[in-house]
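Under natural variants, Swiss-Prot gives Ile68 to Thr with this note: In strain: ATCC 21705. One natural variant named in Swiss-Prot is Leu70 to Ala, and its note says In strain: ATCC 21705. The natural variant Thr76 to Ala is recorded by Swiss-Prot, whose note states: In strain: ATCC 21705.
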Amino acid sequence: MAVTKARTFRELMNAPEILVVPSAYDALSAKVIQQAGFPAVHMTGSGTSASMLGLPDLGFTSVSEQAINLKNIVLTVDVPVIMDADAGYGNAMSVWRATREFERVGIVGYHLEDQVNPKRCGHLEGKRLISTEEMTGKIEAAVEAREDEDFTIIARTDARESFGLDEAIRRSREYVAAGADCIFLEAMLDVEEMKRVRDEIDAPLLANMVEGGKTPWLTTKELESIGYNLAIYPLSGWMAAASVLRKLFTELREAGTTQKFWDDMGLKMSFAELFEVFEYSKISELEARFVRDQD
């Protein structure tokens with residue numbers, strides 16, 4: 001029997017080496033991540049909200065909007081894809097329905113958080129949490145809904161800021177008991193907190209590396225030495241894209257050309273190389289084989 005992508009992802013997550021999963025916000029960024037050699041892709045919730053809606057990470061995206069972006073990403077890469085499922089889009093039955101929809105789109109897992117819906121970015125102020133009991137109900141609904149037992153359910157808690165680290169650890173243990181396969185404890189403040197979480201939670205751990213966020217910005221080797229199993233980078237791609245685009249189009253408005261921008265940056269990609277990101281040669285070959293003129 002062939003090994004599924006869900007099984008492959010689980011094996012990577014549980015391997016001795018940390019699994020580094022950059023975050024895509026659309027099909028193009030997912031393609032680039034795969035071509036850079038990473039074994040999996042994470043679909044960022046904040047980047048999806050920004051790229052699809054032009055709105056901040058405050059719970060604006062719906063299940064259907066997430067599924068559209070997911071489908072485009074899953075169809076364009078061959079590696080396993082996981083996603084940010086926010087707070088589950090409602091109650092436990094909303095989680096049940098979302099799990100079915102997302103799994104059938106083709107992802108191998110997601111992370112689900114214990115914030116009140118609509119949620120807020122984990123590194124912003126003003127987060128409100130649901131009860132432990134409500135969250136464990138959501139996790140149990142997700143476990144029931146998944147069709148492949150290897151589909152990975154990552155439980156995120158934002159309790160560190162609201163209630164302290166002790167409560168965040170307590171909740172994390174409850175979430176593991178409810179069936180979570182991995183724990184994502186958001187917004188830890190220093191390395192000592194990260195080490196304590198590793199010591200006190202008997203489950204794989206996800207590290208959320210956010211530029212300018214509250215958690216220390218560590219290298220993958222440093223995270224691995226602490227004992228983290230998985231690292232995601234939800235802002236990196238779309239923050240870089242927004243920064244570069246702003247500089248590029250400011251140059252165009254002020255100078256009337258983009259030439260100086262490319263000269264300063266050093267043109268790293270030719271026109272031909274750009275098209276090969278999308279496998280132009282392969283698609284052209286298929287077109288030549290299959291597209292025939294009508295008589």
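Just so you know, glycine gets a Cβ as well, placed from its N, Cα and C.
Around Ile68 (variant position), the same-chain residues six or more apart in sequence whose CB sits under 8 Å from its CB are Met52, listed in sequence order.
Straight-line distance linking the Cα atoms of Thr76 (variant position) and Leu70 (variant position), rounded to a whole number, equals 10 Å. A helical conformation is recorded for Ile68 (variant position) in the three-state DSSP classification.
In the three-state DSSP reading, Thr76 (variant position) counts as helix.
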